[in-house]
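What Swiss-Prot lists as phosphoenolpyruvate binding site is LYS22, ASN23, and the listing cites a large-scale study or a structure entry. The UDP-N-acetyl-alpha-D-glucosamine binding site annotation in Swiss-Prot covers ARG91, ARG120, PRO121, VAL122, ASP123, LEU124, LYS160, VAL161, SER162, VAL163, ASP305, ILE327. Among the sequence features in Swiss-Prot, the mutagenesis site CYS115 to Ser is noted as follows: Loss of activity, but not of substrate binding. In Swiss-Prot, a published mutagenesis experiment is listed as CYS115 to Asp, annotated Significantly lower binding of phosphoenolpyruvate. Annotated active site, proton donor per Swiss-Prot: CYS115, in sequence order, evidence recorded as experimental evidence. Here the residue is the original one, but Swiss-Prot notes a mutagenesis experiment at this spot, ARG120 to Ala: Loss of activity.
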Amino acid sequence: MDKFRVQGPTRLQGEVTISGAKNAALPILFAALLAEEPVEIQNVPKLKDIDTTMKLLTQLGTKVERNGSVWIDASNVNNFSAPYDLVKTMRASIWALGPLVARFGQGQVSLPGGCAIGARPVDLHIFGLEKLGAEIKLEEGYVKASVNGRLKGAHIVMDKVSVGATVTIMSAATLAEGTTIIENAAREPEIVDTANFLVALGAKISGQGTDRITIEGVERLGGGVYRVLPDRIETGTFLVAAAISGGKIVCRNAQPDTLDAVLAKLREAGADIETGEDWISLDMHGKRPKAVTVRTAPHPAFPTDMQAQFTLLNLVAEGTGVITETIFENRFMHVPELIRMGAHAEIESNTVICHGVEKLSGAQVMATDLRASASLVLAGCIAEGTTVVDRIYHIDRGYERIEDKLRALGANIERVKGE
């Protein structure tokens, strides 16, 4: 397995170009199964999960090409089963189910894998598809969906806010007969982006970005060209990298209005922040950040995917900060690793109390999930001495060329190839 070796401490400064959002590109790639004509998707990041998705789409009979953009032609889909060997590494595969049953009347997906951070049941996806008239069976480790004729529009009230299930229901409902209303829908920018992609293909969707999305079913979706929005979590990660190292950064190809909660907390921590239409700059003027209190919650509140990075910020800040995680259980696996580097923290159920220290020391640490592993790499950039981060395949699932981008900001980081 590959590792990162990071030599610190360094002040990170310079410019970074933000990649397309993984969490929008994935649902958009799966939603392309609904289109009867070719689709061009621009600004798709080069990531392990994207490669897996492209393989999965190919296995379903879709023509997939990548040359700058990703080109998808789903006009000849002839296999309606997403097998375990591809699904096991990536839970996003469940997003194949809605489009398959909506367009072809049948689909089956092996129960998914992915990061091990708490319960992420597929129940809400199943609940939504059943409301639209699909018959669902769980057999031999597969979720199997079928319908005679077309799905039927429905008024669906979600028990809890779920990004994944909102995507499934919204994409399936585009080809359903009649109108579907999703109440308590997720409001994330990536949901809006997926909806806008579907609209570009001819879907009739309104209310995306609010908690009530309305979809008027159409008979078919055509082709089109669409550009994936910038990755707000990658943007936030690099802003934190500059903030914890006293540095100065400009993030290009960013979308500031998707990061309001994060920018507010960075300002509270003492950062000078300016924004333009597609850029964000942060300047710490060489100062240590001040500790902040953070509570994760569904968008537009503070994102759970930025929690690990802000835990690190608090651990090297002036003062004591409290971080409360309300979205996933079991999402403080980075904290014991940071304690090995000299951090002072206590975990109490879903809260971590961070007592800022002036410096961290390099150590051998292990990545446990995608965002936690990014925080360990950033910790290595500011710690004294050498840090080795093991199991970085987690990082490769969500960050495009993170070591190249950090190196351009002055980090001393190298990838050590595993056996």
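Any Cβ shown, glycine's included, is placed from N, Cα and C.
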Task: Which listed residue (ASP123, ASP305) has most other Cβ within 10 Å, given these are binding-site residues - done: ASP305
TODO: For ARG91 (UDP-N-acetyl-alpha-D-glucosamine binding site), list the number of other Cβ atoms lying within 10 Å of its Cβ atom.
DONE: 18
- [ ] Across all the protein chains here, work out how many other Cβ atoms are within 10 Å of the Cβ of LYS160 (UDP-N-acetyl-alpha-D-glucosamine binding site).
- [x] 9
- [ ] May I ask for the distance between LYS22 (phosphoenolpyruvate binding site) and ASP305 (UDP-N-acetyl-alpha-D-glucosamine binding site), taken between their Cα atoms and rounded to an integer number of Å?
- [x] 12
